[in-house]
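J.: To start, I am sharing the structure in question, which I have written as structure tokens.
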Amino acid sequence: MAKSKYYVVWNGRKPGIYTSWSACEAQVKGYTGAKFKSYPSKEEAEAAFRGEEATPKLAKEEIIWESLSVDVGSQGNPGIVEYKGVDTKTGEVLFEREPIPIGTNNMGEFLAIVHGLRYLKERNSRKPIYSDSQTAIKWVKDKKAKSTLVRNEETALIWKLVDEAEEWLNTHTYETPILKWQTDKWGEIKADYGRK
């Protein structure tokens, strides 16, 4: 079950404390100079809203809503791994991978980004991709998933997919920007499975 989060909006259409990302997003999406942040408890959110915390820094860049967001849902690490890609603006699921029996979170994030690159290239789209995994972003740029997961019969499927993804990266070019989703400033990525 997903943990509750509280979203403080200092600068937005209606400043206040919200209990869901969608409610918070409605106040800040497209709002110039929006300031907001998520907190794990109501008490922390209330203290922050009263100004008992340093005013949060403005995001270095606005969210690019015309983009693709990818994320992984995992049960255990290593454990069952699945991923999906969604339209950042609407939340519409554009692709998803059925659960893989054994894998790691980072491997799933890597596969999700590469799937996103392939998806956008097939559609001649130059939209950027957001991922909340710095590790997976680096692996994609290096064209190599540096996972320490053992290769055996149990992990054969995820390693087959990773090998295929690395092969694709080494035989194709792309101009798609891969951007880090700033969870601490923007809340959970749109593709989040809500299992944290």
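Including glycine, each Cβ sits where the backbone N, Cα and C put it.
Annotations for this protein, taken from Swiss-Prot, read as follows:
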- ASP71, GLU109, ASP132: Mg(2+) 2 binding site (BINDING)
- ASP71, ASP192: Mg(2+) 1 binding site (BINDING)
- 58-196: domain 'RNase H type-1' (DOMAIN)
- GLU109 to Gln: Loss of activity (MUTAGEN)
- ASP132 to Asn: Loss of activity (MUTAGEN)
- GLU188 to Gln: No effect (MUTAGEN)
- GLU188 to Ala: Strongly reduces activity (MUTAGEN)
- ASP192 to Asn: Strongly reduced activity with manganese. Loss of activity with magnesium (MUTAGEN)
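Distances, neighbours, how buried they are, the whole picture for these features please.
T.: Here the Cβ of ASP132 (mutagenesis position) has 20 other Cβ atoms within 10 Å, regardless of which shown protein chain they belong to. Under the DSSP three-state reduction, ASP132 (mutagenesis position) is assigned to coil, being neither helix nor strand.
Around the Cβ of ASP192 (mutagenesis position), a 10 Å sphere holds 20 further Cβ atoms from the protein chains shown.
Confidence for the domain 'RNase H type-1' (58-196), expressed as mean pLDDT, is 91.
Following the DSSP three-state reduction, the secondary structure of GLU109 (mutagenesis position) is helix.
In the three-state DSSP reading, GLU188 (mutagenesis position) counts as coil.
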J.: In terms of DSSP three-state secondary structure, what is the assignment for ASP71 (Mg(2+) 2 binding site)?
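T.: Once the DSSP labels are grouped into three classes, ASP71 (Mg(2+) 2 binding site) ends up as strand.
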J.: Given the recorded positions ASP71, GLU109, ASP132, which one's Cα is the least distant from that of ASP192 (mutagenesis position)?
T.: ASP71
J.: I'd like to confirm something. Which of the recorded positions, ASP71, ASP132, GLU188, has a Cα closest to the Cα of GLU109 (mutagenesis position)?
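T.: Of all the candidates listed, ASP71 is nearest in space.
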